[in-house]
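> I'd like to ask you about the structure that follows.
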Amino acid sequence: MKAKKKLGVGLSRQERQVLVIGEIIQELLKAHEAKKDVNLNRMKSLVASKYGLDSSPRLVDIIAAVPQDAKKILLPKLRAKPIRTASGIAVVAVMCKPHRCPHINMTGNICVYCPGGPDSDFEYSTQSYTGYEPTSMRAIRSRYDPFLQTRHRVEQLKQLGHSVDKVEFIVMGGTFMCLPEEYRDYFIRNLHDALSGHSSANVAEAVRYSEKSRTKCIGITIETRPDYCLKRHISDMLSYGCTRLEIGVQSVYEDVARDTNRGHTVRAVCESFQLGKDAGYKIVTHMMPDLPNVDFERDIEQFIEYFENPAFRSDGLKIYPTLVIRGTGLYELWKTGRYKSYPPSMLVDLVAKILALVPPWTRVYRVQRDIPMPLVSSGVEHGNLRELALARMKDLGTTCRDVRTREVGIQEIHNKVRPYEIELIRRDYVANGGWETFLSYEDPEQDILVGLLRLRKCSPDTFRPELKGECSIVRELHVYGSVVPVNARDPTKFQHQGFGMLLMEEAERIAREEHGSTKLAVISGVGTRNYYRKMGYQLDGPYMSKSIEENN
């Protein structure tokens, strides 16, 4: 039997690569016209071997070669990791420079489980990171320069086929608010400048130009600790355009916080939650099951307490099961047999039980750290812990009803389902000294979430002058689904179909008629202020606000 003749004989590797990419694009267009599903990896391998190439072309090279008139058709099929923008936003994680943890001065040491930092085995890494996480490696390559980190990541997402019309920053790398004010201003200024292309003299100028930028900064998330989430820190973060706080809690038990050397009390956690929510922030926390002195039952009890006690009840959660990493105090306890991690199956059971407890207004952002497995001596043994936990829940007949699982974009990617009958659903609850209302547009039959709004009646304890008196605040407005550019309207996508406007109208009605408020404020990302201006809101300090008295 004759061997199949290879095409492109006599051509250079680069020339054959061009032919391969051209043929892949043609095949994808044919499949689209025939309304057929295609296994892209298999197609790439077959076409590459046909031309005698030992490896398939990179996705970024294929995306770059797609003709302009075919981009709308092919980019959704070629997009790498579509989950990255399924929520409607491109997340850009950046890291500040390595610095020591601030509570070393008080307690003499860092938390027992914490890797990284200038004094650790991973000395060029930031506190609580090893330097081998994808975000850490990008930051190290850019020498922790915020401008370069942003530009490189935005460019990378574009090359992978994602729309970066809306960007949300996550400032990682330990407690950002303990760094000198001058450095913080430089860092935030450069994040905004990287999107707008303007070279600003200060944060206020950077924010002003960022408002008009083509790539919108729709929010900034800052990682902090309860003791660096006081009034002055909250006000500084508002001036940066920050809309969400990630607060390290780890445990709701006072004895565990003490024994792991957290350097703050559980009471400080509750106070920081109330201060943050009364200033309009979304609150996301980091929680660590499997810490020393906590068994399986006690872990379950702490999450029941966390979700049911109004002193906690955050808007979002990152579940980070404890990892034993070389160079930490916990590593020494583990080596001498004084600490033992849960077996893998028990950890999957625990996470499944935690996910079953999550209320429908809370979003679980992550279920494990991004630390490479070879650096982990003991702890999580699976890289797909969330998927295993969700599979275990299916076996047990329970479901996870958190925001992320129900998002329309995630449902389209994972389950290929789209909402059929959408209706407005309202949930009220008490949290952190205030009345919270969670409004959402959902398909209740399929349990799919299209958009949400978090409304809070400001408590009398709020310290921000803009929110004093009879005032309510919208802490979050988000319509889910793949990113749609701010001025575009795609009838197959859920963003920009008017759901946001309808949610705001209902929030105004509740604030006026039920809260008895005369003013409604919104904590808005810098790039979305014009959206609220169209609805009659005006800049009021760091907020957008509007009078909602009856005669208006």
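Note that the numbers count up from 1, one per residue, in the order the chain is shown.
Any Cβ shown, glycine's included, is placed from N, Cα and C.
For all the noted positions, this structure keeps the original residue and models no substitution.
Swiss-Prot feature annotations, pasted as is:
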- Cys101, Cys111, Cys114: [4Fe-4S] cluster binding site (BINDING)
- Lys166, Glu476, Leu477, His478, Val479, Phe499, Gly500, Met501, Tyr532: acetyl-CoA binding site (BINDING)
- 84-374: domain 'Radical SAM core' (DOMAIN)
- 398-552: domain 'N-acetyltransferase' (DOMAIN)
- Tyr531 to Phe: Embryonic lethality. Able to rescue the loss of spindle asymmetry phenotype (MUTAGEN)
> Spatially, which candidate from the binding-site residues Cys101, Cys111, Cys114 is nearest to Tyr532 (acetyl-CoA binding site), comparing Cα atoms?
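Answer for the nearest of the binding-site residues: Cys101.
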> Using C-alpha atoms only, work out the spacing between Cys101 ([4Fe-4S] cluster binding site) and Gly500 (acetyl-CoA binding site) and round it to an integer in Å.
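Cα-Cα distance, Cys101 ([4Fe-4S] cluster binding site) to Gly500 (acetyl-CoA binding site): 40 Å.
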> Please work out the number of neighbouring Cβ atoms within 10 Å of the Cβ of Cys114 ([4Fe-4S] cluster binding site), leaving out its own Cβ.
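A count of 23.
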> Compared by Cα position, which of the recorded positions Cys111, Cys114, Tyr531 is the closest one to Lys166 (acetyl-CoA binding site)?
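Answer for the nearest of the recorded positions: Tyr531.
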> Of the recorded positions listed here (Cys111, Cys114, Tyr531), which is spatially closest to Gly500 (acetyl-CoA binding site) when Cα positions are compared?
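Comparing Cα positions, the candidate nearest Gly500 (acetyl-CoA binding site) turns out to be Tyr531.
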> What is the set of residues, excluding Cys101, Cys111, Cys114, whose C-beta falls within 8 angstroms of the centroid of the C-beta atoms at the [4Fe-4S] cluster site?
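Nearby residues not in the site list: His103, Ile110, Val112, Tyr113, Gly117, Gln127, Ser128, Asn261.
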> Find the average pLDDT over the domain 'Radical SAM core' (84-374) in the predicted model and report it.
92
> Translate the DSSP assignment of Leu477 (acetyl-CoA binding site) into the three-state scheme.
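In three-state terms, Leu477 (acetyl-CoA binding site) counts as strand.
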> Long-range same-chain neighbours of Cys111 ([4Fe-4S] cluster binding site), Cβ under 8 Å, sequence gap at least 6?
Cys101, Gln250, Thr260, Asn261, Arg262, Gly263
> Between Leu477 (acetyl-CoA binding site) and Tyr531 (mutagenesis position), find the distance joining the two CA atoms and give it rounded to the nearest Å.
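That comes out at 11 Å between the alpha carbons.
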> Express the distance between the Cα positions of Cys114 ([4Fe-4S] cluster binding site) and Tyr531 (mutagenesis position) as a whole number of Å.
41
> Tell me, how many other CB atoms lie within 10 A of the CB of Gly500 (acetyl-CoA binding site), whichever protein chain they belong to?
20
> Distance check, please: Cα of Tyr531 (mutagenesis position) against Cα of Val479 (acetyl-CoA binding site), rounded to an integer number of angstrom.
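About 13 Å separate the Cα atoms of these two residues.
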